[in-house]
Amino acid sequence: MSRPRRRGRDINGVLLLDKPQGMSSNDALQKVKRIYNANRAGHTGALDPLATGMLPICLGEATKFSQYLLDSDKRYRVIARLGQRTDTSDADGQIVEERPVTFSAEQLAAALDTFRGDIEQIPSMYSALKYQGKKLYEYARQGIEVPREARPITVYELLFIRHEGNELELEIHCSKGTYIRTIIDDLGEKLGCGAHVIYLRRLAVSKYPVERMVTLEHLRELVEQAEQQDIPAAELLDPLLMPMDSPASDYPVVNLPLTSSVYFKNGNPVRTSGAPLEGLVRVTEGENGKFIGMGEIDDEGRVAPRRLVVEYPA
């Protein structure tokens, strides 16, 4: 039986999209997938429609390694409206409570300090976490509140930017699983006035260079430019991509000789010199260091395959 024809291009890499405000992360993903005519695409950590900023879009084989970005730290710029609390903790929700803003600068500094370091956070009902197989926001839209357990997060840095009138601006560098809306809602309660997010921008994900972010508008301009020059759009679009193994850039590299990489790519653990004693590794082959997948050091010190790059015939 012949293999079913794959739709789209076998293009592999990560695009650092600057997501526009008012668009869901999935809508942004689908637009990028169509522009690149990619056979597969996935994003790593959704941004709310209200939010803008860095949304890594993994194309092709890079989708296999997107999970490593989900575990990475992130940096945000947020502006909160003080004195108003909403049901979603952001400006897209309904105002449920209004209170005067009466705290002092000293009280603000003390409240902010309670959110630095290792803390416990109860996720918002308006989140994509699941309870009994159903997303929390689906319960919330039905007016149902379900129990949520506090989860450990780390706020590595919380910078005070400004406080003018009923607006408070902060910059937050945090671990995976941190909900900025929840931090703002909890901060508003500590200050006794309530608060919600009116502006949120993701400044950075992991160690990705901010200057490599691109907008949907720029991608469309490149497609038009390619048409005018009568060249394939891929010639202008593909250089924007980060390497497919960039989501796992924090892991050490093990380079296999071609004689060993054949066995590794067939699913077999292999021995090699220079491997760490334990943990996950990025595996490359040959003198050019071509990335072939992720491995893990097994109990016998061998590099065992965990996720492999598949090369499809043209």
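Using N, Cα and C of the backbone, Cβ positions are placed for all residues, glycine too.
If you look for the noted substitutions, you won't find them, since the model keeps the original residues.
Look at ASP48 (active site, nucleophile): DSSP puts it in coil. Using a 10 Å Cβ-Cβ cutoff, ASP48 (active site, nucleophile) registers 22 neighbours. What Swiss-Prot lists as active site, nucleophile is ASP48.
Feature annotation from Swiss-Prot assigns substrate binding site to HIS43, TYR76, TYR179, ARG202. The 10 Å shell around the Cβ of TYR76 (substrate binding site) contains 22 further Cβ atoms across the protein chains shown.
The number of other Cβ atoms within 10 Å of the Cβ belonging to LYS19 (mutagenesis position), over all protein chains shown, comes to 28. For LYS19 to Met or Arg, Swiss-Prot lists a mutagenesis experiment annotated as follows: Reduced structural stability and decrease in activity.
Secondary structure at PRO20 (mutagenesis position), as computed by DSSP, is coil. Under mutagenesis, Swiss-Prot gives PRO20 to Gly or Leu with this note: Reduced structural stability and no change in activity.
Here Swiss-Prot describes HIS43 to Gly as a published mutagenesis experiment; the accompanying note says: 250-fold decrease in catalytic efficiency. Less than 8 angstroms from the CB of HIS43 (mutagenesis position) sit SER25, ASN26, ALA28, LEU29, LEU55, PRO56, ILE57, CYS58, SER66, each of them six or more residues away in the same chain.
According to Swiss-Prot, the mutagenesis experiment CYS58 to Ala carries the annotation: Slight increase in activity. Slight increase in activity; when associated with A-174 and A-193. According to DSSP, CYS58 (mutagenesis position) is assigned to a strand segment.
Long-range C-beta contacts of CYS193 (mutagenesis position), restricted to its own chain and to partners at least six residues apart, with a cutoff below 8 Å, comprise LEU82, GLY83, ARG99, PRO100, VAL101, THR102, PHE103. In three-state terms derived from DSSP, CYS193 (mutagenesis position) belongs to neither a helical nor a strand segment and is classed as coil. Where Swiss-Prot documents CYS193 to Ala as a mutagenesis experiment, the accompanying text is: Slight increase in activity; when associated with A-58 and A-174.
Quoted from Swiss-Prot, the note on mutagenesis experiment CYS193 to Val is: Slight increase in activity.
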## Note on the structure
One should report the C-alpha separation between PRO20 (mutagenesis position) and TYR179 (substrate binding site), rounded to whole angstrom, as 19
### Task
Enter the number of other CB atoms within 10 angstroms of the CB of TYR179 (substrate binding site).
21
#### Entry: Site extent for substrate (largest Cα pair distance over HIS43, TYR76, TYR179, ARG202, Å)
18
#### Entry: Close binding-site residues near LYS19 (mutagenesis position), where close means Cα within 10 Å, chosen from TYR76, TYR179, ARG202
ARG202
## Note on the structure
If you count the other CB atoms within 10 A of the CB of CYS58 (mutagenesis position), including all protein chains displayed, you should get 28
